[in-house]
Amino acid sequence: MSLSLWQQCLARLQDELPATEFSMWIRPLQAELSDNTLALYAPNRFVLDWVRDKYLNNINGLLTSFCGADAPQLRFEVGTKPVTQTPQAAVTSNVAAPAQVAQTQPQRAAPSTRSGWDNVPAPAEPTYRSNVNVKHTFDNFVEGKSNQLARAAARQVADNPGGAYNPLFLYGGTGLGKTHLLHAVGNGIMARKPNAKVVYMHSERFVQDMVKALQNNAIEEFKRYYRSVDALLIDDIQFFANKERSQEEFFHTFNALLEGNQQIILTSDRYPKEINGVEDRLKSRFGWGLTVAIEPPELETRVAILMKKADENDIRLPGEVAFFIAKRLRSNVRELEGALNRVIANANFTGRAITIDFVREALRDLLALQEKLVTIDNIQKTVAEYYKIKVADLLSKRRSRSVARPRQMAMALAKELTNHSLPEIGDAFGGRDHTTVLHACRKIEQLREESHDIKEDFSNLIRTLSS
């Protein structure tokens, strides 16, 4: 049986699975074929359990299709292949990751002799600053479809820092949970290795520290400090834009950390290649590991966030009230939590029960602003401008894809962002019936799962209309 069997499986899995799934779960696996048993080695227990739960049938099916009755048995283990293998016998999953999800690293200098996470030394400097907020953990991060992959990737990094996903780059709009995940990773690493040097900071703090070091003729101390950490977590990396000296220093810090198997996690409000004012060599490096988007939370996740927040405050929030708020406030988690805090404060001050009518009163200015900002007319104008067509095209009977797809997108956005019924939405789109609107909504939902471009279009339009 050929040792190229796993490579054949990888090629098929890469074709069959969404790009993000393949990059996150399949690519890190290593394989060893021996005595009619194919052993798959996962970097940690989390990956092992996920692969066995989600992809066991896929892999077994491929083995059977390639080998028939002679298909090897599968065995899963945590760790790496035995080092006694010859290079020719090693079978690893070095299939190039799709560019829009993650890019494998170009050849770099050989890593230092530092072995990484089995021998983390005690902190050397008493002035070392972690800045990790202990309140932000994976346990109190509300997971939904919009952030599931980002949370899973962050969890893997916390369990195996300096491993497969280095750097990890999280991007998305304001208030979607990027900072929460940074702190959760920091807490996860320090729970596993209490002596680990984990530093969280905003990108502007890095710039300020560098300026002070230059002013005090202490740039070497600055370099030693940042290059000695075990994990560097930097928020809002887009603020490095047009700061040439800071980018130069971070470039060398980035290289030093990766060569030492030290973890880097970065966040931004946009995809790495879309960050203006940042050098191409840095943007390229941002994509060396894994890049994951965090989307605005869908309705069910917004409701879960409100219910969890209310529970943390010992407040009984009726389900219908949570749905009422979640249906009307859609842009980000911070806005949701702020609205709920306002409702709770009003209830405490007045002693009234939290009902839908009470929420309407407590949030009347906020709800009025939302309804004013997001109308079907506004959605139609925004979608037409985005796709470079005319609003009249959206209302017409034209069925060409260049018009039909934007029309479906606009209908789906109208259902998501307004409180209009399906018949009302249909009337606003040239007198179409409610079944046409329903079909459009289902079609866009399907395409968001299948097409990276449609998913990005939907997220961009939601962000524009909700801001």
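Residue 1 is the first one shown; counting continues down the chain.
Glycine is no exception: its Cβ is also placed from the backbone N, Cα and C atoms.
Source: prediction; values computed, not measured.
What Swiss-Prot says about the mutagenesis result for Trp6 to Ala is this: Unable to initiate replication from oriC or oriV, no self-oligomerization, binds DNA normally, no change in ATPase or ATP affinity, cannot load DnaB helicase. According to Swiss-Prot, the mutagenesis experiment Val157 to Gln carries the following note: In dnaA167; temperature sensitive. The ATP binding site feature in Swiss-Prot is assigned to Gly175, Gly177, Lys178, Thr179. For the mutagenesis experiment Lys178 to Gln or Arg, the note given by Swiss-Prot reads: Loses the ability to bind to ATP or ADP. Under the heading of mutagenesis, Swiss-Prot lists Ala184 to Val and annotates it as follows: In dnaA46; temperature sensitive. One mutagenesis experiment catalogued in Swiss-Prot, Lys223 to Ala, is accompanied by this note: Does not initiate replication at oriC at 42 degrees Celsius, does not unwind oriC, does not form active ATP-DnaA-oriC complex, can load DnaB helicase, ATP- and DNA-binding are wild type. What Swiss-Prot says about the mutagenesis result for Lys243 to Ala is this: Does not initiate replication at oriC at 30 degrees Celsius, does not unwind oriC, does not form active ATP-DnaA-oriC complex, poor loading of DnaB helicase, ATP- and DNA-binding are wild type. Annotation of the mutagenesis experiment Arg245 to Ala in Swiss-Prot: Does not initiate replication at oriC at 30 degrees Celsius, does not unwind oriC, forms active ATP-DnaA-oriC complex, does not bind ssDNA, can load DnaB helicase, ATP- and DNA-binding are wild type. Here the residue is the original one, but Swiss-Prot notes a mutagenesis experiment at this spot, Arg399 to Ala: DARS1 no longer stimulates ADP release from ADP-DnaA, does not bind DNA. ATP-DnaA is no longer hydrolyzed by datA-IHF. In Swiss-Prot, the entry for mutagenesis Leu417 to Pro states: Decreased DNA-binding; protein does not localize to the nucleoid, forms inclusion bodies at cell pole(s). The structure shown retains the original residue. Thr435 to Met appears in Swiss-Prot as a mutagenesis experiment; the accompanying note says: DARS1 no longer stimulates ADP release from ADP-DnaA, does not bind DNA.
Taking the features listed in Swiss-Prot, we show where each one sits on the structure.
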| residue | record | Cβ contacts under 8 Å, 6 or more apart |
| --- | --- | --- |
| Val157 | mutagenesis position | Gly163, Tyr165, Asn166, Leu168, Val185, Gln263, Ile265 |
| Gly177 | ATP binding site | Phe141, Asn147, Ala150, Ile294, Val333 |
| Lys178 | mutagenesis position | Ala150, Leu170, Tyr171, Gly172, Asp235, Thr267, Ile294 |
| Thr179 | ATP binding site | His136, Asp235, Thr267 |
| Ala184 | mutagenesis position | His136, Thr137, Phe138, Phe141, Ala154, Ala158 |
| Lys223 | mutagenesis position | Glu249, His252, Thr253 |
| Lys243 | mutagenesis position | Val207 |
| Arg399 | mutagenesis position | none |
| Leu417 | mutagenesis position | Arg330, Val374, Ile379, Ile462, Leu465, Ser466 |
| Thr435 | mutagenesis position | none |
In the same chain, outside Gly175, Gly177, Lys178, Thr179, whose C-beta lies within 8 angstroms of the Cβ mean position for the ATP site? Gly172, Thr174, Leu176, His180, Leu181, Thr267, Ile294, Asn332, Val333, Arg334
DSSP three-state assignment (helix, strand or coil) for Gly177 (ATP binding site): coil
Measuring Cα to Cα, how many angstrom lie between Arg245 (mutagenesis position) and Gly175 (ATP binding site)? 29
In chain order, residues whose C-beta lies under 8 angstroms from the C-beta of Gly175 (ATP binding site), counting only those at least six residues away in the same chain, are Ser331, Asn332, Val333, Arg334, Glu335
So for Arg245 (mutagenesis position), how many other CB atoms are inside 10 Å of its CB? 11
DSSP-derived structure type at Lys243 (mutagenesis position), helix or strand or else coil: coil
Per DSSP, three-state class assigned to Arg399 (mutagenesis position): coil
Using DSSP with the three-state reduction, classify Ala184 (mutagenesis position) as helix, strand or coil. helix
